[in-house]
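What Swiss-Prot says about this protein:
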| type | residues | note |
| --- | --- | --- |
| MUTAGEN | Ser30 to Ala | Small increase of inhibitory potency on alpha-3-beta-2/CHRNA3-CHRNB2 nAChR (Lt1.3-II) |
| MUTAGEN | Asn32 to Ala | Loss of inhibitory potency on alpha-3-beta-2/CHRNA3-CHRNB2 nAChR (Lt1.3-II) |
| MUTAGEN | Asn33 to Ala | Loss of inhibitory potency on alpha-3-beta-2/CHRNA3-CHRNB2 nAChR (Lt1.3-II) |
| MUTAGEN | Pro34 to Ala | Loss of inhibitory potency on alpha-3-beta-2/CHRNA3-CHRNB2 nAChR (Lt1.3-II) |
| MUTAGEN | Tyr35 to Ala | Important decrease of inhibitory potency on alpha-3-beta-2/CHRNA3-CHRNB2 nAChR (Lt1.3-II) |
Amino acid sequence: FDGRNAAPSDKASDLISLAVRGCCSHPACSGNNPYFCGGKR
């Protein structure tokens, strides 16, 4: 079970981290999501 569940969740977290990185490069988006972007202003 663990081996089968690892791949989809890894793909999902990769997509999420890519989306978050894109968001954090935009001041308006990173300002609205400080917890995603390290909480830095």
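Glycine residues also receive a Cβ, built from the backbone N, Cα and C atoms like all the rest.
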| query | What number of additional C-beta atoms lies within 10 angstroms of the C-beta atom of Asn33 (mutagenesis position)? | reply | 14
| field | Position of peak Cβ density within 10 Å, selected from the mutagenesis positions Ser30, Asn32 | value | Ser30
| task | Kindly assign Ser30 (mutagenesis position) to one of the three DSSP-derived states: helix, strand or coil. | result | helix
| Should Tyr35 (mutagenesis position) be counted as helix, strand, or coil on the basis of DSSP? | coil
